[in-house]
Amino acid sequence: MGILAVILDSVCERCSGSSLWMLSTVALLSILVVSVVINVLRQLLFKNYKEPPLVFHWFPFIGSTISYGMDPYRFFFNCREKYGDIFTFVLLGKKTTVYLGTKGNDFILNGKLRDVCAEEVYSPLTTPVFGRHVVYDCPNAKLMEQKKGPNGVFDVCKTIAEITIYTASRSLQGKEVRSRFDSTFAELYHDLDMGFAPINFMLPWAPLPHNRKRDAAQKRMTETYMEIIKERRKAGSKKDSEDMVWNLMSCMYKDGTPVPDEEIAHMMIALLMAGQHSSSSTAAWIVLHLAASPEITEELYQEQLRILGHDMPPLTYENLQKLDLHAKVIKETLRIHAPIHSIIRAVKNPMPVEGTPYVIPTSHNVLSSPGVTARSEEHFPDPLEWKPHRWDEAIAVSSEDEEKVDYGYGLVTKGTNSPYLPFGAGRHRCIGEQFAYVQLGAITAALVRLFKFSNLPGVQTLPDTDYSSLFSKPLGNSKIQFEKREPVTKA
């Protein structure tokens, strides 16, 4: 006690002569050091061998959030090498169990509704973007009109975002909606996209700059759709066209309740987001790869000449199905650059992992990353090389006799045993998969028949990937050169 008293007296004496700022700093540092020590001791001394191994981390709450957020795939592969296919890491205070490989995809994406829940995870992200009571909140011609010279430089991400929002709005929502859109709407959708920042899993309401832009964009988009609906209601039942807005305006829920106008507007935001977002990222990667591989661009052009003819008829759905190499370019780009790197579910019941001693508790989330199998040497030789011709040989991506399930939008294969799942699997598999292939095919074919692409002088590599949002896309400067093709003359 004598020694302790001396120490306390010494501390009190020093504190009495220190400023409040200094004392606050010392206190915060002390709390930080103590929390780190306790966190490390808990990991080393109190391991639960019935749960998957926990990725070592220094700071509580933060855990592995930074290393995961900077490059998810590098994080996954590094952890896989150290811990195996099943491991747990702390993501913004929440223990998240990752299960990689085809077995992991099946375990999570085909998890029973009573065991895993997507709504609980994604609602804080999607509700402020789409609006309430929709999605997870409920139980190319125009480019050519923007004339440029015969050659020049353009920003791929910005331009492709405009193209995809024009094509998606016209094909999914009709002529009137498309007529309301200009290039500023691509910027609004970018602001909505930033609402999917990982921090919004925990703090969707935080008054951060990207959240203020998200809310303003959501309000502007809702007002645009509400104006269209209001004008149509005022005009009565007379239809000048058939589109999704008209369709929903006459729809009812099972109990006979008409779909409210605000919910229709929010559904339209979600529909356009689904039709624009991942397609925009994928189409941008396609163009960037074509600029880095001009020989593939020329092969695509020659395929159109050979199959469609030198008169280059307008693109139709039937014509797109004949362009085999175009389809392979899309598949290969989706393989390397899957728009969503992490698919997360909340655990609702303890989940035993077959063949292991692990039981995943309800305090965890579970995470599947189909992009890991698509980038694995065991399934695809030279997995990080962009090689559309790898698809010339049959690659087992699905099985005809695989079990099929109807989740409410028609029979689809469960699909989770495939190493190639760019559109996910299970009950939350992307229902717009076929539309995406048609949209990407039309954009790719239209650009290839009109332009040649090349990298800027001195540029040898593609941009890195931006993982700052839930949806990955090219990072930073994505400018390339274009050159208009000369009209084809018949031989």
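Backbone N, Cα and C atoms are what each Cβ position is placed from, and that goes for glycine too.
The heme binding site annotation in Swiss-Prot covers CYS430 and is backed by similarity to another entry. In this view, CYS430 (heme binding site) is surrounded by 17 other Cβ atoms within 10 Å of its Cβ, with every protein chain counted. In the three-state DSSP scheme, CYS430 (heme binding site) is classed as coil.
Shown in sequence order, LYS328 are the residues of the chain, 6+ apart in sequence, with a C-beta less than 8 angstroms from the C-beta of HIS389 (mutagenesis position). DSSP assigns HIS389 (mutagenesis position) to a helix. Experimental mutagenesis is annotated in Swiss-Prot for HIS389 to Pro, with the remark: Leads to resistance to voriconazole; when associated with N-401.
In Swiss-Prot, a mutagenesis experiment is listed as ASP401 to Asn, annotated with the note Leads to resistance to voriconazole; when associated with P-389.
In three-state terms derived from DSSP, THR444 (mutagenesis position) belongs to a helical segment. In sequence order, ALA283, ILE286, LEU300, HIS326, VAL329, ILE330 are the residues near THR444 (mutagenesis position), counting only same-chain partners six or more apart with C-beta under 8 A. Where Swiss-Prot documents THR444 to Pro as a mutagenesis experiment, the accompanying text is: Leads to resistance to voriconazole.
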